[in-house]
Every structure is written in structure tokens, then in C-alpha cells.
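Engineer: OK, Swiss-Prot features for this one:
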- CYS450: heme binding site (BINDING)
- ARG104 to Ala: Total loss of catalytic activity (MUTAGEN)
- GLN106 to Glu: No effect on catalytic activity (MUTAGEN)
- VAL119 to Leu: No effect on catalytic activity (MUTAGEN)
- SER305 to Thr: No effect on catalytic activity (MUTAGEN)
- SER310 to Thr: Decreased intramolecular 1,2-aryl migration and increased production of 3-hydroxyflavanone and flavone. 5% activity and production of mainly 3-hydroxyflavanone; when associated with T-375. 0.1% activity and production of only flavone; when associated with V-371 and T-375 (MUTAGEN)
- LEU371 to Ile: Production of mainly 3-hydroxyflavanone; when associated with T-375 (MUTAGEN)
- LYS375 to Ala or Arg: Loss of intramolecular 1,2-aryl migration and production of only 3-hydroxyflavanone (MUTAGEN)
- LYS375 to Thr: Loss of intramolecular 1,2-aryl migration and production of only 3-hydroxyflavanone. 5% activity and production of mainly 3-hydroxyflavanone; when associated with T-310; I-371 or V-371. 0.1% activity and production of only flavone; when associated with T-310 and V-371 (MUTAGEN)
Amino acid sequence: MLVELAITLLVIALFIHLRPTLSAKSKSLRHLPNPPSPKPRLPFVGHLHLLDKPLLHYSLIDLSKRYGPLYSLYFGSMPTVVASTPELFKLFLQTHEASSFNTRFQTSAIRRLTYDNSVAMVPFGPYWKFIRKLIMNDLLNATTVNKLRPLRSQEIRKVLRVMAQSAESQVPLNVTEELLKWTNSTISRMMLGEAEEIRDIARDVLKIFGEYSLTDFIWPLKKLKVGQYEKRIDDIFNRFDPVIERVIKKRQEIRKKRKERNGEIEEGEQSVVFLDTLLDFAEDETMEIKITKEQIKGLVVDFFSAGTDSTAVATDWALSELINNPRVFQKAREEIDAVVGKDRLVDEADVQNLPYIRSIVKETFRMHPPLPVVKRKCVQECEVDGYVIPEGALILFNVWAVGRDPKYWDRPTEFRPERFLENVGEGDQAVDLRGQHFQLLPFGSGRRMCPGVNLATAGMATLLASVIQCFDLSVVGPQGKILKGNDAKVSMEERAGLTVPRAHNLICVPVARSSAVPKLFSS
């Protein structure tokens, strides 16, 4: 008893002794100012009334002109900090990420429709580390990705065959729609082993992920769950959950039959499916962290949200820029002809030998990042650039603004892929897309960077190269007629979404480069 009392008193004394040290950081931060902020801050809505542009990144640019590259707002009752330079990005996402900015902000739609288990959104901790390791080591490792290369090639050839049919019939093709089908089918087959059943409902999920509600930012409304937004979340969930449940059960039946055949794979059966790996982990009783069915469902949604809309939208932007910049289109075609030739279809393995194609991908992401505003959440009060960043604050990184800033890019409004090839001795590797160059962060940076960056960029580059190799694209105007001469331009107007797509679908009549083109992808 005396020993226990002595230990208790010792712990109390030690805490009292260390308390000034433990709280010194917090106390010192109290003397620091908050980042500049507009006045006044209105009741309930905070500064939401200042977001008066159709798209968030434009409103944030206007505010940064008045309040500087680092400023604070209130989105309803939520403190929000906006950063607009690569130097600030580095402080948040590298210097202080581990201690304060390792978690993302999620809306009520994302939380519900990922079963509160999105690896992209869950707090940094043991579960996140385990799942992230599983994704990198077991799903997106080089061996698995290479085994799935024929599948990805099949999906690209499907797109090319549709384009060839349009070219032959002279019927305009909704290229935007075909790109969404391509990415959705590719991810669905890799993730689930099938392409069709989940496609339509997945689009509804992605659409609402790109929306916000006042209930996400005004705390008295969060528990009420009123309005159409919350009803739509419930409706989508009630339609999506039975579909993904059926897909999982179907996969479990396939696995059961395969075990009865001692692991033998039937002819025509897909041998590598990400869902199989997740089910293997879920059924393994020796795993330190048990994966539940809800967590598997959340990961399925993660893969769709990360790999379908963003890649399709980026590819749509790239094709539109190529149409509007025929010099770039022709230069890319000359590179493909020189490296690949005209007798076979360009392949994913060729991309490493096509630096100009890779630079087109980078230039597209510079001008049209899939996430123009990257979001994080502050989990611990922190000092950044002489200002205090409060715990719980939403952090916004205006990636779009940096991509158009003349301070960091020469002639930033021009689509000029050559900029990535002008560093002598480094080539297009001088600036990469993996979060180490803070003036170009289309996939984020640090621990929360998109793990599928290599897969996404390789797929996008391969499809672009395939289209350039095989077709010219004649733009169809609103009246359904092919545009000629100076009028043959694609509108680059943006609209809101999970990513920021073009406001109008890309409608074209493909023109086969030669009569031999269909033979390149007929098999």
C-alpha cells in the first residue's frame, strides 16, 4: 500500500515538474497572431458569403490578393486557413505534417458512403498505417500492377474501337463519356473482377463527394440531418450498399469454387483481383489488425473515387488542350512515330521512352490539377510562418493558383509541355508528380499523397499516346456540326465537381490517320 502511494505521489510530482515544459509550446503560441482574416465575420455563416465565385479556387485567389498568401476564414463555425505558395505548402506538408497536418477533412457524404473507413480520410494511426502498407505492398506493388497490364490494355483498345466506329460512321462521339467508361471499367475490373454492375451507382457516389452542405461547416446543423443533401446521401447509400454487398458475395462464391478446384483458375477467369487480396486479409485470423467487411467496402469506394473521375477528367483536359494546340499534338505524334513506329500500337511499356508525352501529362496537371484545392485538417495547434494554426482548423492549399502563378512558371497560361524538358541533364524528371516539388502537387504530398499516382499517370499517358497515334479529332459544335479553322476550338470553361471538369463535354468525330489504323487494336 505504501509502495503504491509512493509511486502515485512520484507520478504527480513528476507531472507538476514537467507541466510547464509540456504546456510551454501551447502558451508560446498564444502570443502569436492568427493569419490575417476578413472583417466582419458573420454569425453562423462566418465568411462563406465571401466565396462569391462559381468555383472555390477563384474565390480563394481573390481573397489572397487582399490578405496575402496565408490567411484565415471561418467556413460557418469551422476555422479555415488558406495557403497559396509552394513555400507554405512545404511548411504544412513536410515540416509540420507529422505533428499537425496528417489528417484530411471529410464531408458527411464521404464519411457515410465510405462507411467511415476511407483510408484517404481516417485519422493517422495504426489502422491507417496498416491499410496504407497493404495498398502499397499488396495491391499496387510492381508485380501486381504488371500482371494487370493486359487488362488495362484491353480497356484502352475498347476506347479506340469505339472511336474507330465513330470515325467510320461519321457519327459524333461523346469523348468525355467514353473516358469515364474507360476509367470506371478499368478500376472496376482491377478492384472487383467485373465492370458493369457498380458503374452507374459509383457515378452518383462520386458526384455527391464533390458537393458540400452547410451542415458540414455549421456545427448546430450537423446533428439535425435536414435537407435534400442528407436525404440524397441516404438514398445513394441505400442503393449502393446492396450492390457492393452482391459483388462481394459473388466474389466469395468464385473464391470458394476455386478452392474446391485446389486453386485452379478457369479459362477466361481473371486471376488478379484486388478484392481477393482484401478478402484474404479479412479471413486471416493471424492478422494483427482485422479487416471488416465495412472496411473493405470503404476501400472499394476509395479506389473508385481516386481512380475514375480524376483520371478521366485529366485525360479530357489533355485531349482538349491538344486540340487547341495542334503544334503540341503534332510534336507528340512525331515522337511516337520515331519511338514506336506505325506498325504496332503504343503500349504502356513505351511510355518511359516518350518524354514529350510524359511532359504533356505534367503540363495538363499543372494547368488543370484534379484537386485544385487540396484539404487537410490540423490535429494539433502549430506555428506556421509566424502564425498560430488552431487545432481542428480546415487547411486549404490552392494548388490551382500556384500552377498559374508567373512567379513559379514562365508564361503560365500557355500549354507548353517543353517547359519540363528544358532543364539540361535532367529532362522531364526535373519536376515530378510525387509531391516533392511543391509548385506541382496534383496528387498531394507527404503521407496523404495519392498512392496510385504511378498507375494513374501511366494509364493516362498510354491512352493519350494511343489516340494521338491513331486519330485526329474534329471538334463538333453545339449545333452538331464539325467546326472548321479558327472556330475549331474547345471551350476550356470549368465547372464544379469532385474534381474540376470542363463545363462542356468533349464531342468529336475521330478521323483515322490511315485505313490501317483499326488493325493496330483489332486483337
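Quick reminder: no glycine exception, Cβ is built from N, Cα and C everywhere.
Walk me through the surroundings of each of these features.
Structural biologist: There are 21 other Cβ atoms within 10 Å of the Cβ belonging to CYS450 (heme binding site). According to DSSP, CYS450 (heme binding site) sits in a coil region rather than a helix or strand.
In sequence order, ALA120, MET121, LYS375, ARG376, LYS377, ARG448 are the residues near ARG104 (mutagenesis position), counting only same-chain partners six or more apart with C-beta under 8 A.
Sequence-distant contacts of GLN106 (mutagenesis position), defined by Cβ-Cβ distance under 8 angstroms and a gap of at least six in the same chain, are THR114, SER118, MET121.
According to its DSSP assignment, VAL119 (mutagenesis position) is coil.
Within 10 Å of the C-beta of SER305 (mutagenesis position) there are 23 other C-beta atoms, taking all protein chains into account. Secondary structure at SER305 (mutagenesis position), taken from DSSP and collapsed to helix, strand or coil, is helix.
Annotation for SER310 (mutagenesis position): spatial neighbours PRO370, LEU371, ALA456, LEU498, THR499, criterion Cβ-Cβ under 8 Å with sequence separation of six or more.
LEU371 (mutagenesis position) falls within neither a helix nor a strand when secondary structure is assigned with DSSP, and so counts as coil. Note on LEU371 (mutagenesis position): other Cβ atoms within 10 Å of its Cβ, all shown chains, come to 19.
Counting every protein chain shown, the Cβ of LYS375 (mutagenesis position) has 17 other Cβ atoms within 10 Å.
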Engineer: Enumerate same-chain residues with a sequence separation of six or more from VAL119 (mutagenesis position) and a Cβ-Cβ distance below 8 A; give 'none' if the list is empty.
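Structural biologist: Once residues fewer than 6 apart are set aside, VAL119 (mutagenesis position) is near TRP128, ILE131, ARG132, ILE135, GLY298, LEU299, ASP302.
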Engineer: Cα-Cα, whole number of Å: CYS450 (heme binding site) versus SER305 (mutagenesis position)?
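Structural biologist: CYS450 (heme binding site) and SER305 (mutagenesis position) have their Cα atoms 11 Å apart.
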Engineer: Please report the three-state DSSP label of ARG104 (mutagenesis position).
Structural biologist: coil
Engineer: Please report the three-state DSSP label of SER310 (mutagenesis position).
Structural biologist: helix
